[in-house]
Amino acid sequence: MKNASTVSEDTASNQEPTLHRGLHNRHIQLIALGGAIGTGLFLGIGPAIQMAGPAVLLGYGVAGIIAFLIMRQLGEMVVEEPVSGSFAHFAYKYWGPFAGFLSGWNYWVMFVLVGMAELTAAGIYMQYWFPDVPTWIWAAAFFIIINAVNLVNVRLYGETEFWFALIKVLAIIGMIGFGLWLLFSGHGGEKASIDNLWRYGGFFATGWNGLILSLAVIMFSFGGLELIGITAAEARDPEKSIPKAVNQVVYRILLFYIGSLVVLLALYPWVEVKSNSSPFVMIFHNLDSNVVASALNFVILVASLSVYNSGVYSNSRMLFGLSVQGNAPKFLTRVSRRGVPINSLMLSGAITSLVVLINYLLPQKAFGLLMALVVATLLLNWIMICLAHLRFRAAMRRQGRETQFKALLYPFGNYLCIAFLGMILLLMCTMDDMRLSAILLPVWIVFLFMAFKTLRRK
């Protein structure tokens, strides 16, 4: 099997279609923001608040630090080798064929599940306006629209995601500003007060146990940041754009998440936040700001579609990279004249379309089930990034090479992140809603190992 960079060169020399470097720095930053700011913030935050109370703010801070360390590790590798397949390429090259096979297919499955979760959430948001229309109809409609956009070319995808993400970012800034105005102008109602952060049982209202358990749900909110690595093969000037994206994206995510949460928890008592709807829409609806609530619901809908849009992009590129490595069927390397990995895109879409059936059969449980499965696969992906980076740095040291964009706290940071992610996985085993996904993870790894061995024998 050839590595990704070698095959890319061979393909180019034969003048066959390859992935186009059509993404600028602004695209990359907002693609990563678009992949992370979505249902995890607007819908998934409800269960986290119920578990941790106001201390959920601390939970997001801790998870954000871990996410930043891992993204710096990924960023260091990507700047040195900006190839298709991202961390699956590095796992393959520096750990071995099975590590690349495991990383790539696990990431692909994760973003298929993310896509299903976001389409499910989009259907839930649409029920705010059309309560009688089932979620599966909306999931099917948005599935068709987003995949059609991605079939055109990477530049159109980048522009679409840029505007999707920009709408989200501006809306979050506006929501924080409007919330602060409501809070300090007296227009936020009788319940609005900064005292809400400690009035109902204190800041650690559910104790340290509640805070620690909430981390399993909080991790869902940070999934998608690794899209920075996926964009590398189509980034213009990756040596400059990737470091900027890595450094700025995590800061902005933390600002948006923690800023939004402070406003949310101050405007409304955390004990009244529900887990089955968007807390943000609920608060403005209860404040009789129906116009604002509808506008915010529209933004939240865009947020979900944005994350799914990012997932369609990343999944097709990951499959392309797997095929280049020899870890997926060769027909998936086919690239259209416009630079779109067409067969990879179509296969990913075909599997994601099962979300329509899931929402039809399990309309009330679909989102919770999908979120738990996403968290389990996300933990494995990030652990593989940390492990691949350890081998990458060892290889650089043997070659006497100095990297341009160094990860922080190496190697202690790698082991810290692995221990943290392992702790989250153990916590999931104690939670009724997440236990199944944690148990299925080792089964999934064994299945992939057997599939890998079978393919190698053939």
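Note: Cβ is positioned from N, Cα and C throughout, glycine not excepted.
Those substitutions? Not in this structure, it's all original residues.
Features reported for this protein in Swiss-Prot:
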| type | residues | note |
| --- | --- | --- |
| MUTAGEN | R26 to G, S or Q | Strong decrease in phenylalanine transport activity |
| MUTAGEN | P54 to A | 50% of wild-type phenylalanine transport activity |
| MUTAGEN | F90 to L | 65% of wild-type phenylalanine transport activity |
| MUTAGEN | W105 to L | 39% of wild-type phenylalanine transport activity |
| MUTAGEN | P442 to L | 43% of wild-type phenylalanine transport activity |
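Annotated features taken from Swiss-Prot, shown on the structure.
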residue: P54; record: mutagenesis position; Cβ contacts under 8 Å, 6 or more apart: N196, L197, W198, F203, F204, A205, L265, W270
residue: F90; record: mutagenesis position; Cβ contacts under 8 Å, 6 or more apart: M77, E81, I385, A388, H389, F392
residue: W105; record: mutagenesis position; Cβ contacts under 8 Å, 6 or more apart: L322, N327, A328, L448
residue: P442; record: mutagenesis position; Cβ contacts under 8 Å, 6 or more apart: none
